[in-house]
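These notes concern the structure reproduced below.
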Amino acid sequence: MALLDLAQEGMALFGFVLFVVLWLMHFMSIIYTRLHLNKKATDKQPYSKLPGVSLLKPLKGVDPNLINNLETFFELDYPKYEVLLCVQDHDDPAIEVCKKLLGKYPNVDARLFIGGKKVGINPKINNLMPAYEVAKYDLIWICDSGIRVIPDTLTDMVNQMTERVGLVHGLPYVADRQGFAATLEQVYFGTSHPRSYISANVTGFKCVTGMSCLMRKDVLDQAGGLIAFAQYIAEDYFMAKAIADRGWKFSMSTQVAMQNSGSYSISQFQSRMIRWTKLRINMLPATIICEPISECFVASLIIGWAAHHVFRWDIMVFFMCHCLAWFIFDYIQLRGVQGGTLCFSKLDYAVAWFIRESMTIYIFLSALWDPTISWRAGRYRLRCGGTAEEILDV
């Protein structure tokens with residue numbers, strides 16, 4: 001009996017610690033968003049003396065927004081940069097899109113690389129290798145095909161690249177688009193994702209996604225260059241780790257990494273979340289414990305039980321009140337990341353928020369059930385530590 005009581009006291013203590021940690025994350029991310037995001041960065045050096053940047057753009061396939069997204073990179077207001085467009089397959093329709101833009105912007109230093117170079121199992125690295133090997137500037141900007149920018153995006157990122165900074169990254173977010181699937185994505189990338197992403201970076205944990213990353217090429221070369229990360233599927237995590245291990249700091253751009261894919265659906269979003277969860281579980285096994293208890297409904301039940309055990313409060317009343325507070329703070333977070341008026345109603349937000357929160361356990365269990373992932377037309381079996389092997393169809 002004494003052992004059971006001790007276990008219950010321990011669980012109650014855990015519940016209160018969880019409460020403090022999660023709400024610190026809420027406050028940290030909201031305050032950081034208000035103070036840092038969507039602000040004009042201070043110019044650290046004269047415009048004419050900004051260092052050159054090599055933009056590496058991995059492309060595969062075409063969606064309705066691809067040409068408009070790509071065109072924003074040809075219209076950057078930056079004194080010295082090159083655009084290196086990378087397409088793996090010779091019959092990829094993205095090649096025609098690239099050629100059209102190369103013809104439209106002859107004054108932009110841009111080249112097209114077709115065929116890639118097989119150096120490992122990561123298809124993105126394989127696609128980028130030829131461009132990386134001939135990149136002529138000291139700063140490398142790897143940016144996904146679905147990202148769109150505004151004219152001063154690169155200037156903002158380079159201004160964050162101060163003396164001891166080795167990597168500048170953008171907080172992933174989603175552009176305003178039509179349909180409920182777009183709303184669901186926007187709610188996730190404006191609430192749950194920035195709460196974890198920002199609070200991790202504020203407290204010193206290196207949390208980086210590779211959607212838009214500006215890095216020092218010499219530091220990457222010291223780590224073995226891009227080829228050193230071809231054995232991983234989550235190459236962005238391991239590149240960031242290699243840079244941090246060499247004593248360099250990270251900085252976050254004041255502008256978000258604006259995803260604007262023209263192809264999206266609820267099933268695509270769900271598959272993406274499952275794939276990301278599988279990668280996190282294999283890279284960071286502690287995710288198995290930490291991730292489920294950091295989500296609203298599970299956390300509210302644990303904390304509600306702790307409050308009932310200590311204060312005899314009604315669990316369901318506490319659960320509902322805690323979820324309501326979470327819901328409100330998430331809306332504040334979302335408005336901060338958006339930096340303006342949302343394109344959907346509060347009712348749309350409420351429905352999308354509830355569905356997203358309800359999906360979390362299914363996503364997590366699905367990730368545990370099957371250790372293989374499908375990505376860029378390939379299938380891979382993940383191994384502990386983040387490496388993977390390609391599954392070849394016989």
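Any Cβ shown, glycine's included, is placed from N, Cα and C.
Original residues only: the substitutions mentioned are not part of this model.
Features as listed in Swiss-Prot:
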ACT_SITE  ASP236  active site, proton acceptor
MUTAGEN   HIS26 to Ala  Inhibits activity to less than 6%
MUTAGEN   HIS26 to Asp  Inhibits activity to about 10%
MUTAGEN   HIS36 to Ala  No effect on activity
MUTAGEN   HIS169 to Ala  Inhibits activity to about 30%. Decreased sensitivity to PDMP
MUTAGEN   HIS193 to Asp  Abolishes activity
MUTAGEN   HIS193 to Ala  Inhibits activity to about 30%. Insensitive to the inhibitors DEPC and PDMP
MUTAGEN   HIS193 to Asn  Inhibits activity to about 20%. Insensitive to the inhibitors DEPC and PDMP
MUTAGEN   HIS309 to Ala  Inhibits activity to about 70%
MUTAGEN   HIS322 to Arg  Abolishes activity
MUTAGEN   HIS322 to Asn  Inhibits activity to about 50%
MUTAGEN   HIS322 to Asp  Inhibits activity to less than 6%
For HIS36 (mutagenesis position), the spatially nearest of the recorded positions HIS26, HIS169, HIS193, ASP236, HIS322, using Cα atoms, is HIS169
Top of the mutagenesis positions HIS26, HIS193, HIS309 by count of other CB atoms within 10 A is HIS193
Cβ density check for ASP236 (active site, proton acceptor), other Cβ within 10 Å (all protein chains) comes to 21
Nearest to the residue listed as 'active site, proton acceptor' by C-alpha distance, among the mutagenesis positions HIS26, HIS169, HIS193, HIS322, is HIS169
Top of the mutagenesis positions HIS36, HIS169, HIS322 by count of other CB atoms within 10 A is HIS169
Quick note, HIS193 (mutagenesis position) and HIS26 (mutagenesis position): C-alpha atoms separated, nearest Å, by 11
